[in-house]
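Reviewing the structure listed below.
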Amino acid sequence: MAEKFESLMNIHGFDLGSRYMDLKPLGCGGNGLVFSAVDNDCDKRVAIKKIVLTDPQSVKHALREIKIIRRLDHDNIVKVFEILGPSGSQLTDDVGSLTELNSVYIVQEYMETDLANVLEQGPLLEEHARLFMYQLLRGLKYIHSANVLHRDLKPANLFINTEDLVLKIGDFGLARIMDPHYSHKGHLSEGLVTKWYRSPRLLLSPNNYTKAIDMWAAGCIFAEMLTGKTLFAGAHELEQMQLILDSIPVVHEEDRQELLSVIPVYIRNDMTEPHRPLTQLLPGISREALDFLEQILTFSPMDRLTAEEALSHPYMSIYSFPTDEPISSHPFHIEDEVDDILLMDETHSHIYNWERYHDCQFSEHDWPIHNNFDIDEVQLDPRALSDVTDEEEVQVDPRKYLDGDREKYLEDPAFDTSYSAEPCWQYPDHHENKYCDLECSHTCNYKTRSSPYLDNLVWRESEVNHYYEPKLIIDLSNWKEQSKEKSDKRGKSKCERNGLVKAQIALEEASQQLAERERGQGFDFDSFIAGTIQLSAQHQSADVVDKLNDLNSSVSQLELKSLISKSVSREKQEKGRANLAQLGALYQSSWDSQFVSGGEECFLISQFCCEVRKDEHAEKENTYTSYLDKFFSRKEDSEMLETEPVEEGKRGERGREAGLLSGGGEFLLSKQLESIGTPQFHSPVGSPLKSIQATLTPSAMKSSPQIPHKTYSSILKHLN
């Protein structure tokens, strides 16, 4: 452990003493190297960002970042615990002391991973993307209310804890204060946003932009979450603008004229209809998500939704809770930016001339802060004049190019995500109390197990939609779709089998008609006697005797077959009349004619429906694809059995009635009722079912499910 610490300290210059151990590289921020380490004082893993102070520009950036992150306190913003100097020394609240150091360390909240690393595995589900987008907008609403522009929003700067699906905005190294009451035109740095997430206005006017540039970057990130790839990935700024114009309509004529003066080659007379609209770039998203994205990715920043307006869009209504979307109570103003620049200039002037004026009676804290500086000189951002452009600093993300054998993240979650509204650090020499304050303070109302958020959902939707269980919701929807497909397949196969039954019935009817025609021909006794006399008068040869014997045998077989068929039909007729006598005189004639004529058909249908029942039962046992399928199938069976409670005294009678509905019995009952044509039939089902039971075969009776039915409507409901 000590050797590893010494190696990292020698290579990267990390000098924090023995308090922080187990250092692991995470990547580079906007202006510094980031490591993770374990704080031995409280046994917590934290993220530590080192900022090297080499020139006035780096000092200014550090002053700006520290001032911003110390005041921002939100559930969707990475928390900052401490600002340390070399060897882990404590720094005072006076930011002017930074000018005396060569490096500074920002100890902040450790997050498990970032969105860029998550998207390397592929696109997200739309529910997950919507949840992360809501948290991003929630954080942006707070940041913009504090008059701060992030200016470097990209997936690598959005950190995620996968355990609770909390997203937080980090890396404010390129953020700056923008007071809306003052004009910053011409005094803003160029090209700070990563090229792929730059808005069209930022490409046209690099020194003139507003908070809308963060919203454009947020829209590009949302599209990237849905597709798994960058929405507009241009190789250079000209190609970037071309890709945007191919998909984003230019509605206003003044915007088209400005484009015509800059890149006339790519400008058409009608720019309202793009060649490749967002519907083609994002073919799989919902209509609500597409409408939401089209209102964010607008060419004109004046038409673009703000963070607050985006949270009020119907697409975000599932999570939106305005009372739990706070804004800054202490926003920045132009004075904060002016004071930092003046302090930096005065302090550096004091340092550079310290050897000449070492006997000066004024101490560092007694130096005057306010002078009569020209406002244009104050608003000028020296970052635009640096040798290394900010674009190059932002574009390179070393986190993605770390060696594979290095550990990037720690499995254990670092901290709870809640924090107090205003930090109150009573002991500046130690920050262990800040961890306790972090863990014991209020929690975000839209997080897991948050009662205000859940109460709001109950009040609004009358049911709780837990945002942290999207996978279960999707599994349920998939199960419903699979169940629907299975039911469609089962219905189709059953229809095909019913077609086979009808074919078999038609074949049996044809054979019966043929047999009846043969029986209808009868036996001509006179012809037989005449033939016999004629044969007896002739010489009886062996051939004639054989023919006579054949004729006698055929006649005897024909008579035997006729007797058997008559006995079978008479037996069925008597059996059917005896059973149907219980229906009463109202339905005697119609039921008798239908039942007697369909005696053999009833037996065939009963036997076939029994086989269908067995096949469907076996198919149902083999088609479970998930535990949800089996669980809900069992639940439906149990609910069906519990619909009719059985009393102790009537258990035997209802048990007998339950056996009446076999696979063939159900089909037979519905067919006979339809053929009779008596929709006004409302008598108890017990007696006709007992009569029909006698006509069912034993095999069909054995395979019938034991489900009690007491009314005709319940039978039809079960059949359907």
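We count from 1, first residue shown onward.
Every residue, even glycine, has its Cβ placed from backbone N, Cα and C.
Here the original residues stay in place, and none of the substitutions has been built in.
According to Swiss-Prot, the active site, proton acceptor annotation covers ASP152.
Annotation comment: Swiss-Prot describes LEU26, GLY27, CYS28, GLY29, GLY30, ASN31, GLY32, LEU33, VAL34, LYS49 as ATP binding site, evidence class sequence analysis. In the three-state DSSP classification, LEU26 (ATP binding site) falls within a strand.
Residues or ranges marked as domain 'Protein kinase' by Swiss-Prot: 20-316. On the 0 to 100 pLDDT scale, the model's mean across the domain 'Protein kinase' (20-316) is 88.
Quoted from Swiss-Prot, the note attached to the mutagenesis of ASP171 to Ala states: Kinase defective mutant, abolishes activity.
According to Swiss-Prot, the mutagenesis experiment SER189 to Ala carries this note: Unable to activate MAPKAPK5 promote MAPKAPK5 localization to the cytoplasm.
What Swiss-Prot notes for the published mutagenesis of SER189 to Glu is this: Mimicks phosphorylation state and induces constitutive protein kinase activity.
If you draw a 10 Å sphere around the CB of ILE334 (mutagenesis position), it holds 18 other CB atoms from the protein chains shown. Among the mutagenesis entries in Swiss-Prot is ILE334 to Lys, noted as: Abolishes binding to MAPKAPK5.
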- Using Cα coordinates, what distance in whole Å links LEU26 (ATP binding site) and ASP171 (mutagenesis position)? 13
- By Cα geometry, the one of the recorded positions (ASP152, ASP171, ILE334) nearest GLY32 (ATP binding site) is ASP171
- Query: In angstrom units, rounded to an integer, how far apart are the Cα atoms of VAL34 (ATP binding site) and ASP171 (mutagenesis position)?
  - Reply: 10
- Task: Consider the recorded positions ASP152, ASP171, ILE334 and say which one has the Cα lying nearest the Cα of CYS28 (ATP binding site).
- Result: ASP171
- Task: Starting from each candidate's C-beta and looking 10 angstroms out, tell me which of the binding-site residues LEU26, CYS28, VAL34 has the most other C-beta atoms.
- Result: LEU26
- Out of the recorded positions ASP152, ASP171, the residue with the smallest number of other Cβ atoms within 10 Å is ASP152
- Message: Which secondary structure state does DSSP assign to ASP152 (active site, proton acceptor), in the simple three-class scheme?
- Response: coil
